[in-house]
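**Student:** Among the features that Swiss-Prot reports, L-glutamate binding site is placed at R44, with the record citing sequence analysis. If you look up Swiss-Prot, you'll see A78, T79, W104, T157, D179, Q202, N244, T245 marked as pyridoxal 5'-phosphate binding site, on the strength of sequence analysis. A192 to S appears in Swiss-Prot as a natural variant; the accompanying note says: In strain: Z3524. Annotation of the natural variant I237 to L in Swiss-Prot: In strain: B293, Z3524, Z3910, Z3915 and Z3918. Here the residue is the original one, while Swiss-Prot reports the natural variant G289 to D with the comment In strain: B293, Z3910 and Z3918. For T336 to S, Swiss-Prot lists a natural variant annotated as follows: In strain: Z4296.
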Amino acid sequence: MSLYPIYNFSAGPAVLPEAVLETARQEMLDYNGTGFPVMAMSHRSEMFLSILHHAEQDLRQLLKVPDNYKILFLQGGATTQFNMAAMNLAHGFRTADAVVTGNWSRIAYEQMSRLTDTEIRLAAHGGEQFDYLDLPPVETWDVAPDSAFVHFAVNETVNGLQYREVPRLSEGMPPLVCDMSSEILSREFDVADYGLIYAGAQKNIGPAGVTVVIVREDLLERCPNDIPDVFNYRSHINRDGMYNTPSTYAIYMSGLVFRWLQAQGGVKKIEAVNRLKAQTLYETIDGSGGFYINRIRPNARSKMNVVFQTGDEELDRRFVLEAELQGLCLLKGYKTVGGMRASIYNAMPLEGVRALADFMRDFQRRYG
């Protein structure tokens, strides 16, 4: 057993609230006195349908989702949505637009570009030579008014960038399609500013295995009949999310996280905590006299994924190893970026972030 509390800084699958894990443990063999474990429930049973509907309603309440938006709990991860969004919403359009600001929006752009009938235009990109150190302001996006949609990622998990203000377009412009995987539920925003939102659960929602999709009803009229039903949003909605067997346990766990977030005071309250957590780490980095480096423009720094390095690869490796010995786990940066990355999603307690900041100062004292 570790001498220290274990804090999981993984980018995903990520930390889950301790209270949620405790509830799941208590209900593992017998959910709510039914005698059934959730993992063994039929997805069409009244027991599971109640879990599904409560999860949907709680998410709708947390995000203030308008009535003219549908919520789906799908499979395939956010990467499936790169193509699924385009397959459903670009039909009959000559162009669609994409904003590339980091690793995942770049992959989304590349995947969408494989569609043969719709040209995916690069409306904006992050920095010279795609160095991803800054974010192009929304007013600089080269958006074609007659495009099918504009796709972007509001928070870049790998590169550690995040739009300070959640982007929105003026009335009459194409609908925004947003990858919110690594920031959904971390701060308030207006769902009505978007045509479609998707998010892999394994960061701020729950365990891996489910992807949340929030889509405006009028856009479902675009869904073509000549794509496979399993990739058609309308097919899933027409069957109340039961076109195929959903990820029942992941949905159950996500529902527990929604209830936990409500108990914390909702999104507005958790946003204040998230702001303090990010401030704690960035002040430690900026106050290190250059020992720790974060090259991201300050106004574009992510509050969810804090990236940093020492400038010495061997010292970075030592940092990750020594941190893990003190219960500060999974801090290694993404393979294409290197250095360290602290993912501080909703479920990461402030105590964990303060423990990391203390370790960073101690490490600098010993190796600086």
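Positions of Cβ are set from backbone N, Cα and C atoms, glycine also.
Those substitutions? Not in this structure, it's all original residues.
Could you give the neighbours, burial and distances for every feature on this list?
**Tutor:** For R44 (L-glutamate binding site), the same-chain residues 6+ apart in sequence whose C-beta sits under 8 angstroms from its C-beta are M242.
Within the same chain, residues at least 6 positions away in sequence whose Cβ sits under 8 Å from that of T245 (pyridoxal 5'-phosphate binding site) are H43.
The Cβ of A192 (variant position) has P66 as same-chain neighbours under 8 Å, each 6 or more residues away in sequence.
Residue environment of I237 (variant position) contains 18 other Cβ atoms, counted within 10 Å of its Cβ in all protein chains.
There are 8 other Cβ atoms within 10 Å of the Cβ belonging to G289 (variant position).
DSSP gives T336 (variant position) a coil state; it is part of no helix or strand.
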**Student:** Among the binding-site residues listed here (T157, N244), identify the one with the smallest other-Cβ count within 10 Å.
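**Tutor:** Minimum Cβ neighbour count within 10 Å, taken over the binding-site residues T157, N244, occurs at N244.
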**Student:** Cα distance, I237 (variant position) to A78 (pyridoxal 5'-phosphate binding site), nearest Å?
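**Tutor:** So the Cα of I237 (variant position) lies 18 Å away from that of A78 (pyridoxal 5'-phosphate binding site).
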**Student:** Ranking the recorded positions T79, Q202, T336 by other Cβ atoms within 10 Å, which is at the bottom?
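**Tutor:** Looking at the recorded positions T79, Q202, T336, the Cβ with the fewest others within 10 Å is that of T336.
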**Student:** Between I237 (variant position) and N244 (pyridoxal 5'-phosphate binding site), how far is it from one CA atom to the other, in Å?
**Tutor:** 11
**Student:** From the Cα of D179 (pyridoxal 5'-phosphate binding site) across to the Cα of G289 (variant position), what is the distance in angstrom?
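**Tutor:** Cα to Cα, G289 (variant position) and D179 (pyridoxal 5'-phosphate binding site) are separated by 35 Å.
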